[in-house]
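**Q** Let me give you the structure first, and then I'll get to my questions.
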Amino acid sequence: MKKKLVVLGLLAVVLVLVIVGLCLWLPSASKEPDNHVYTRAAVAADAKQCSKIGRDALRDGGSAVDAAIAALLCVGLMNAHSMGIGGGLFLTIYNSTTRKAEVINAREVAPRLAFATMFNSSEQSQKGGLSVAVPGEIRGYELAHQRHGRLPWARLFQPSIQLARQGFPVGKGLAAALENKRTVIEQQPVLCEVFCRDRKVLREGERLTLPQLADTYETLAIEGAQAFYNGSLTAQIVKDIQAAGGIVTAEDLNNYRAELIEHPLNISLGDVVLYMPSAPLSGPVLALILNILKGYNFSRESVESPEQKGLTYHRIVEAFRFAYAKRTLLGDPKFVDVTEVVRNMTSEFFAAQLRAQISDDTTHPISYYKPEFYTPDDGGTAHLSVVAEDGSAVSATSTINLYFGSKVRSPVSGILFNNEMDDFSSPSITNEFGVPPSPANFIQPGKQPLSSMCPTIMVGQDGQVRMVVGAAGGTQITTATALAIIYNLWFGYDVKRAVEEPRLHNQLLPNVTTVERNIDQAVTAALETRHHHTQIASTFIAVVQAIVRTAGGWAAASDSRKGGEPAGY
């Protein structure tokens with residue numbers, strides 16, 4: 001009897017241990033690991049729910065492109081101030097099977113009735129129908145899906161249709177943008193209809209529903225991209241833009257095509273290759289920054305002592321200044337011959353010549369960097385990074401330009417339209433720097449404006465992805481992307497630190513180095529000793545999403561500056 005009780009007791013103990021073990025193990029299959037390192041696949045978007053939607057697409061057997069599209073459709077709701085189907089995007093895609101990278105260009109174009117001198121003030125180019133360029137977002141999704149999609153097109157829309165209908169709590173990024181644009185939104189009934197409660201803008205945590213956009217997503221899911229460009233949604237889109245004073249026509253939409261770029265810009269940094277878009281995006285600017293800096297052979301030691309750290313950051317800022325001086329020569333290659341400019345900006349010899357002009361003890365006046373022209377700042381944006389189970393990756397940056405784009409929202413379709421026309425240079429709009437506007441970036445029908453976006457994928461010699469990275473934040477995008485790469489690749493910071501580490505930014509015009517509030521005082525002191533004008537950023541500098549290959553799997557980071565969080569499995 002005693003023996004029987006002992007056996008039963010042991011069995012009970014074993015059973016308890018098994019149950020406890022299962023309880024501990026089972027959630028880990030569905031629960032996110034706290035360190036955001038995933039063994040098989042990862043998505044880093046700027047909203048947690050959107051990272052999860054992307055992850056679920058991967059779990060359902062979707063490709064990296066499927067996950068990116070599903071997540072972007074979600075970001076267009078949850079961070080509607082940054083991006084959406086009324087905007088445009090660029091995708092850098094790496095296929096692990098073929099070991100080839102490609103870029104899909106779905107940036108907006110100037111309408112066919114546009115002309116170089118159409119704007120006399122920034123007010124016109126930033127707000128209202130005239131500031132709207134022909135949206136490319138949905139054509140971009142379509143081309144990417146045709147080439148790399150595994151899941152049905154409609155499946156990619158389903159989670160976001162549900163989200164838009166049921167509503168969701170306003171997140172950190174959207175809440176900040178609503179507060180920033182409070183006056184405009186509260187005065188405009190069509191915007192206030194969705195973004196206000198009791199005629200006051202929604203605050204973080206309050207519920208936002210987007211029923212009209214849910215209907216539009218449903219139409220696109222069923223009818224495909226054609227619905228937007230040459231189908232059931234087209235007439236209303238044109239009507240909405242023209243009612244707000246715009247010049248986009250049905251013909252503009254009918255004629256819009258996303259472009260496949262089979263040989264994207266690439267540069268080598270030691271044993272890795274970086275793939276990124278060329279002009280009119282800022283891949284060449286990123287390439288020049290990194291090529292200038294690689295000659296310094298940065299390592300962990302470069303930031304060990306306050307003296308070394310100060311010198312290192314000074315050199316980084318000087319590289320920014322030289323690269324941004326050359327940025328003003330870039331434009332849409334279909335309209336301007338930028339071959340030689342891009343060749344120079346990606347040449348190690350050219351970078352070495354500029355590096356030789358960097359003085360370690362001082363910065364220089366603006367004229368020293370030889371800026372030939374001035375290009376306007378670009379706006380917000382959203383970035384996401386994806387790595388799928390097969391090792392393929394997508395780096396996607398999407399935008400409607402400034403917060404809430406043109407502020408033109410359709411009461412029927414719910415689409416919020418871009419103000420991408422503001423990214424062009426205008427001969428008649430002067431700037432305070434006394435530098436002429438850039439002719440390479442003047443408006444022409446069908447032309448794409450210059451952008452700071454640079455979605456990047458880094459690949460090792462073994463053909464495996466090492467890093468997927470990009471940023472949002474207007475003109476600060478390129479420097480923030482460069483810093484994330486420098487922090488991880490050269491300083492050896494893990495991905496979380498590479499994304500969270502305080503940043504600084506200098507674009508030559510204005511002649512100021514902006515630093516984040518929490519940056520190391522030694523850095524600011526070293527810059528000021530070298531005659532840099534520093535100022536503290538009013539909020540933060542850009543928003544980065546990155547995924548890095550580590551020994552333990554895919555380490556993913558979504559920038560806390562916008563309140564995002566990655567997902568994976």
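Each Cβ is built from the backbone N, Cα and C atoms, and glycine gets one as well.
Model, not experiment: these values are computed from the prediction.
Swiss-Prot lists these features:
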ACT_SITE  Thr381  active site, nucleophile
BINDING   Arg107, Thr399, Ile400, Asn401, Asp423, Ser451, Ser452, Gly474  L-glutamate binding site
MUTAGEN   Lys100 to Asn  No effect on gamma-glutamyltranspeptidase activity
MUTAGEN   Glu102 to Gln  No effect on gamma-glutamyltranspeptidase activity
MUTAGEN   Arg107 to Gln or His  Abolishes gamma-glutamyltranspeptidase activity
MUTAGEN   Glu108 to Gln  Reduces gamma-glutamyltranspeptidase activity by 98%
MUTAGEN   Arg112 to Gln  No effect on gamma-glutamyltranspeptidase activity
MUTAGEN   His383 to Ala  Reduces gamma-glutamyltranspeptidase activity by 66%
MUTAGEN   His505 to Ala  Reduces gamma-glutamyltranspeptidase activity by 90%
MUTAGEN   Gln545 to Lys  Reduces enzyme activity by 97%
**Q** Near Ser451 (L-glutamate binding site), which mutagenesis positions out of Glu102, Arg107, Arg112 have their CA within 10 Å?
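**A** Within 10 Å Cα-Cα: Arg107.
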**Q** Round to the nearest Å and give the CA-to-CA distance linking Ile400 (L-glutamate binding site) with His505 (mutagenesis position).
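**A** Spelling it out, the Cα of Ile400 (L-glutamate binding site) and the Cα of His505 (mutagenesis position) are 22 Å apart.
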**Q** Counting distance between Cα atoms, which of the recorded positions Lys100, Glu102, Asp423, Gly474 is nearest Arg112 (mutagenesis position)?
**A** Asp423
**Q** Among Arg107, Thr399, Ile400, Asn401, Asp423, Ser451, Ser452, Gly474, the annotated L-glutamate contacts, find the widest CA pair distance and round it to a whole Å.
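**A** Answer in Å: the longest Cα-Cα distance is 15.
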**Q** With every protein chain in view, how many other Cβ atoms are within 10 Å of the Cβ of Asp423 (L-glutamate binding site)?
**A** 29
**Q** By CA-CA distance, flag whichever of Thr381, Thr399, Asn401, Ser452, Gly474 among the recorded positions is nearest to Gln545 (mutagenesis position).
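**A** Of the recorded positions Thr381, Thr399, Asn401, Ser452, Gly474, Thr381 has its Cα closest to that of Gln545 (mutagenesis position).
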**Q** So of all those recorded positions, Glu102, Thr381, Thr399, which one's Cα sits nearest to Glu108 (mutagenesis position)?
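**A** Among Glu102, Thr381, Thr399, Thr399.
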**Q** Restricting to the recorded positions Thr381, His383, His505, which ones have a CA within 10 Å of the CA of Asn401 (L-glutamate binding site)?
**A** Thr381
**Q** Can you list the residues of the same chain, besides Arg107, Thr399, Ile400, Asn401, Asp423, Ser451, Ser452, Gly474, whose Cβ falls within 8 Å of the L-glutamate site's Cβ centroid?
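**A** Surrounding the site, in chain order, are Gly88, Asp378, Gly379, Gly380, Thr381, Glu420, Pro449, Met453.
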**Q** Among the mutagenesis positions Lys100, Arg107, His505, report those whose Cα falls within 10 Å of that of Thr381 (active site, nucleophile); none is a fine answer.
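**A** Close mutagenesis positions: none.
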**Q** Can you grab the distance from Asp423 (L-glutamate binding site) over to Arg107 (mutagenesis position)? Cα atoms, rounded to a whole Å.
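**A** The Cα atom of Asp423 (L-glutamate binding site) is 12 Å away from the Cα atom of Arg107 (mutagenesis position).
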**Q** On a count of neighbouring CB atoms within 10 A, which of the mutagenesis positions Lys100, Arg107, His505 is highest?
**A** Arg107
**Q** Could you check which of the recorded positions His383, Thr399, Ser452, Gly474 is the closest Cα neighbour of Arg107 (mutagenesis position)?
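**A** For Arg107 (mutagenesis position), the spatially nearest of the recorded positions is Thr399.
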**Q** Given the binding-site residues Thr399, Ser452, Gly474, which lie within 10 A of His383 (mutagenesis position) by CA-CA distance?
**A** Thr399
**Q** Write down the Cα-Cα distance for His505 (mutagenesis position) and Gly474 (L-glutamate binding site), rounded and given in Å.
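**A** Their Cα atoms are separated by 12 Å.
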